[in-house]
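First comes the structure, then the notes that go with it.
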Amino acid sequence: MNSAALNARTASVAPQPQACHACKCRQLLSRRVPPAQRQVECSAIAPETLQDIIVGGAVVGAVSVALYAGLKKDPVPCSLCQGTGGIRCFACGGDGRNATVSRDDLYDSKALGGGVAPPKRDPLGRTINPRDCKVCRGAGLVLCSQCKGTGFQSAF
């Protein structure tokens, strides 16, 4: 082949458009698609643009939260418990212990064998201490139902 024929052959072939990234436009640019349909603009978001959108959204969100937190008022004590977080347990008197515990309550009566019987356990396998007050669970304090023991009213 001479160079004139080679130049004429390459001049008649249009340059192939390049796909921007891995999306559907890559399939449309294949040789199987007729040239009239190959002229397509990709509407997909480039990865760099997507990253800019995510970072920008995170910055705007962080600034919004900081501004909102700065606009909050001073905490107000709970109106129900007057800021104490709860009341002293009425069942144990704030002690957290149950004074009336029998020997049968301490150990499982179904255990066989001599010696000391194993302690009672709840369904999750945790040891139950029968000396703890059942109302306050050994804390000596019943938490306020309005503030959940924080002593302050909800600011939100």
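In case you wondered, yes, glycine gets a Cβ from its N, Cα and C as well.
In sequence order, GLY85, CYS144, GLN146, CYS147, THR150, GLY151, PHE152, GLN153 constitute the residues six or more apart from CYS78 (mutagenesis position) in its chain with CB-CB distances below 8 Å. As annotated by Swiss-Prot, Zn(2+) 1 binding site applies to CYS78, CYS81, CYS144, CYS147, with the evidence given as similarity to another entry.
Positions annotated as Zn(2+) 2 binding site by Swiss-Prot: CYS89, CYS92, CYS133, CYS136. Over all protein chains present, the Cβ of CYS89 (mutagenesis position) has 19 other Cβ atoms lying within 10 Å.
In Swiss-Prot, a published mutagenesis experiment is listed as CYS42 to Ser, annotated Impaired chaperone properties; when associated with S-78, S-81, S-89, S-92, S-133, S-136, S-144 and S-147.
In Swiss-Prot, a mutagenesis experiment is listed as CYS78 to Ser, annotated with the note Impaired chaperone properties; when associated with S-42, S-81, S-89, S-92, S-133, S-136, S-144 and S-147. When secondary structure is read from DSSP and collapsed to three states, CYS78 (mutagenesis position) falls in the coil class.
Of all the Cβ atoms in the protein chains shown, 20 others lie within 10 Å of the Cβ of CYS81 (mutagenesis position). What Swiss-Prot notes for the published mutagenesis of CYS81 to Ser is this: Impaired chaperone properties; when associated with S-42, S-78, S-89, S-92, S-133, S-136, S-144 and S-147.
DSSP assigns CYS89 (mutagenesis position) to coil in the three-state reduction, outside any helix or strand. For CYS89 to Ser, Swiss-Prot lists a mutagenesis experiment annotated as follows: Impaired chaperone properties; when associated with S-42, S-78, S-81, S-92, S-133, S-136, S-144 and S-147.
Under mutagenesis, Swiss-Prot gives CYS92 to Ser with this note: Impaired chaperone properties; when associated with S-42, S-78, S-81, S-89, S-133, S-136, S-144 and S-147. A 10 Å cutoff on Cβ-Cβ distances gives CYS92 (mutagenesis position) a total of 19 other Cβ atoms nearby, all chains included.
The Cβ neighbour count for CYS133 (mutagenesis position), using a 10 Å radius over every protein chain in view, is 21. Secondary structure at CYS133 (mutagenesis position), taken from DSSP and collapsed to helix, strand or coil, is coil. Looking at Swiss-Prot, you'll find the mutagenesis CYS133 to Ser noted as follows: Impaired chaperone properties; when associated with S-42, S-78, S-81, S-89, S-92, S-136, S-144 and S-147.
While the structure shown retains the original residue, Swiss-Prot records the mutagenesis experiment CYS136 to Ser with this note: Impaired chaperone properties; when associated with S-42, S-78, S-81, S-89, S-92, S-133, S-144 and S-147. Its Cβ taken as reference, CYS136 (mutagenesis position) is surrounded by 21 other Cβ atoms within 10 Å in the chains shown.
Here Swiss-Prot notes a mutagenesis experiment, CYS144 to Ser, with the remark: Impaired chaperone properties; when associated with S-42, S-78, S-81, S-89, S-92, S-133, S-136 and S-147. In the three-state DSSP assignment, the secondary structure recorded for CYS144 (mutagenesis position) is coil.
Swiss-Prot documents CYS147 to Ser as a published mutagenesis change and attaches the note Impaired chaperone properties; when associated with S-42, S-78, S-81, S-89, S-92, S-133, S-136 and S-144.
Report note: the Zn(2+) 1 site is defined by CYS78, CYS81, CYS144, CYS147, and the residues of the same chain whose CB lies within 8 Å of the CB centroid of those residues, excluding them, are PRO77, SER79, LEU80, GLN82, GLY83, THR84, GLY85, GLY86, LEU143, SER145, GLN146, LYS148, GLY149, THR150, GLY151, PHE152, GLN153. Rounded to the nearest whole angstrom, the C-alpha distance between CYS89 (mutagenesis position) and CYS136 (mutagenesis position) is 6.
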